[in-house]
Amino acid sequence: MAAPVRLGRKRPLPACPNPLFVRWLTEWRDEATRSRRRTRFVFQKALRSLRRYPLPLRSGKEAKILQHFGDGLCRMLDERLQRHRTSGGDHAPDSPSGENSPAPQGRLAEVQDSSMPVPAQPKAGGSGSYWPARHSGARVILLVLYREHLNPNGHHFLTKEELLQRCAQKSPRVAPGSARPWPALRSLLHRNLVLRTHQPARYSLTPEGLELAQKLAESEGLSLLNVGIGPKEPPGEETAVPGAASAELASEAGVQQQPLELRPGEYRVLLCVDIGETRGGGHRPELLRELQRLHVTHTVRKLHVGDFVWVAQETNPRDPANPGELVLDHIVERKRLDDLCSSIIDGRFREQKFRLKRCGLERRVYLVEEHGSVHNLSLPESTLLQAVTNTQVIDGFFVKRTADIKESAAYLALLTRGLQRLYQGHTLRSRPWGTPGNPESGAMTSPNPLCSLLTFSDFNAGAIKNKAQSVREVFARQLMQVRGVSGEKAAALVDRYSTPASLLAAYDACATPKEQETLLSTIKCGRLQRNLGPALSRTLSQLYCSYGPLT
């Protein structure tokens with residue numbers, strides 16, 4: 001008789017380790033689906049992530065280690081768990097028993113952004129999800145602004161130059177190359193910890209930033225006395241700020257620790273031609289030949305904005321391979337009529353003007369070059385003429401029209417020689433990115449006037465088109481794709497609603513569709529502070545509130 005087959009004991013499948021959390025998330029998802037709220041997607045993603053987690057969770061705060069669990073959702077779970085325990089339910093959240101109660105309505109809007117990844121876990125004693133590292137520029141900025149906030153004689157804000165100087169005073173010896181590329185100041189602005197107002201920019205702490213800065217000061221053992229209540233602290237009570245953090249802040253602002261200064265006779269003015277103007281077919285190589293024929297000192301390099309700029313290049317640099325260069329306050333964008341026509345059709349026209357106005361150079365020239373017959377273009381001549389007129393009257397550009405490429409080269413040669421005479425005898429000094437220049441300061445009071453200019457590296461790096469963008473920047477670009485939304489209108493919209501989630505939450509809070517259509521109509525836009533208007537507000541509400549396909 002054959003021996004009986006011995007079968008191993010079958011391992012039972014584990015029960016759901018967090019049934020209460022699963023039940024509550026399911027309830028909230030179903031309720032959001034019934035009310036047609038977009039938070040249903042947040043709950044669904046969190047529910048899927050929770051079901052894959054094999055271990056029990058004791059609180060909603062512990063669920064933050066899972067994907068798609070943000071501060072708002074974890075707080076909702078903790079509040080629901082507390083209500084469950086108060087009503088006599090099991091104390092363990094993984095108990096199968098629970099209480100069926102509707103989700104708190106006041107918290108649904110808080111999880112609009114809960115699917116965003118948490119950048120850092122808080123340390124002991126900290127609240128919230130963001131806690132800047134000890135050797136980070138963000139920590140330095142918060143502490144410096146906190147000192148200014150505590151100063152009874154201060155303005156409770158700092159300009160960018162003042163902010164850089166305060167950080168440099170805390171660590172005057174910065175090792176070259178020790179800066180990291182993470183833009184600390186921009187990160188704090190996006191986290192709504194630092195507020196930027198006015199022009200030139202002023203930086204101050206928001207209520208959330210003030211709370212975090214106070215906890216940072218307490219964590220470092222700083223009291224009200226040694227945090228400093230004045231702009232100048234005693235030497236023995238200064239807080240040590242890491243050198244790398246100060247260098248990181250300087251790198252983010254696009255400045256050098258030692259400003260570049262070029263005295264008369266130590267530099268030459270030359271024309272920089274974008275490499276895109278020299279490649280390709282047609283008449284592009286002819287431009288360089290014309291410049292050479294006119295004996296214009298020029299160089300060809302990659303420009304991220306504009307087609308022509310002028311730089312003051314150091315003549316006797318310490319490093320011949322890397323001479324110091326300062327960008328003069330003039331930039332030229334060249335457009336042939338056929339290129340102007342195509343750029344208007346595909347939207348590049350508005351975007352290029354918007355980027356030119358933000359490049360840091362104040363004297364902008366729009367060079368329009370005739371090319372062939374106007375009747376062969378895709379747009380009528382009146383449309384092109386109106387676009388050029390708007391560029392001059394509304395955008396404030398200087399518009400120059402030329403007959404052909406030879407006349408364009410002659411105009412560039414004339415500008416080059418004019419700038420060489422204009423800056424002759426001037427002392428040039430670099431300035432931080434984002435601060436206004438003063439090319440005419442001291443022209444009447446000093447035989448050697450001082451001009452503050454951007455370095456070429458800062459100018460070109462600040463104009464990169466495809467650099468990493470925040471949600472706010474992407475949202476602004478998305479709004480500008482809507483017909484009628486200019487750069488100024490998009491800026492006004494993102495000042496009120498910085499993310500799509502905040503705009504959708506505002507739409508969800510409206511009682512009627514009519515209220516949704518007029519939600520944005522009273523937002524002030526532009527220098528004249530005119531209303532956005534009901535027509536554009538209705539268009540945007542249809543775009544963001546329609547669940548079906550747009551018609």
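Heads up, the Cβ atoms here are built off N, Cα and C, so glycines get one too.
Here's what Swiss-Prot has on this protein:
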type	residues	note
ACT_SITE	ASP274	active site
BINDING	ASP274, GLU277, ASP307, GLU333	Mg(2+) 1 binding site
BINDING	GLU277, ASP307, GLU333, ARG334	Mg(2+) 2 binding site
DOMAIN	270-372	domain 'ERCC4'
MUTAGEN	ASP274 to Ala	Loss of endonuclease activity
MUTAGEN	GLU277 to Ala	Loss of endonuclease activity
MUTAGEN	ASP307 to Ala	Loss of endonuclease activity
MUTAGEN	ILE344 to Arg	Decreased endonuclease activity; when associated R-345
MUTAGEN	ILE345 to Arg	Decreased endonuclease activity; when associated R-344
MUTAGEN	THR383 to Arg	Decreased endonuclease activity; when associated with R-387
MUTAGEN	ALA387 to Arg	Decreased endonuclease activity; when associated with R-383
MUTAGEN	ARG483 to Ala	Loss of endonuclease activity; when associated with A-489 and A-530
MUTAGEN	LYS489 to Ala	Loss of endonuclease activity; when associated with A-483 and A-530
MUTAGEN	ARG530 to Ala	Decreased endonuclease activity. Loss of endonuclease activity; when associated with A-483 and A-489
Item to check | Rounded distance in angstrom between the Cα atoms of THR383 (mutagenesis position) and GLU333 (Mg(2+) 1 binding site) | outcome: 19
Item to check | From GLU277, ASP307, ILE344, ALA387, ARG483, LYS489, the mutagenesis positions whose CA lies within 10 Å of that of ARG334 (Mg(2+) 2 binding site) | outcome: GLU277, ASP307
Checklist entry - Least buried of the recorded positions ARG334, ARG483, LYS489, ARG530, going by other Cβ atoms within 10 Å? => result ARG483
Checklist entry - Reduced to three states, what secondary structure does DSSP give GLU277 (mutagenesis position)? => result helix
Item to check | DSSP helix/strand/coil residue counts for the domain 'ERCC4' (270-372) | outcome: 33 helix, 35 strand, 35 coil
Checklist entry - Over the domain 'ERCC4' (270-372), what is the model's mean pLDDT? => result 87
Checklist entry - Can you list the residues of the same chain, besides GLU277, ASP307, GLU333, ARG334, whose Cβ falls within 8 Å of the Mg(2+) 2 site's Cβ centroid? => result ASP274, GLY276, GLY306, PHE308, VAL332, LYS335, LEU367
Next on the checklist: I'd like the number of other C-beta atoms within 10 A of the C-beta of GLU333 (Mg(2+) 1 binding site), please.
Outcome noted: 20
Item to check | Fewest-neighbour residue among mutagenesis positions, criterion Cβ within 10 Å, set ASP274, GLU277 | outcome: GLU277
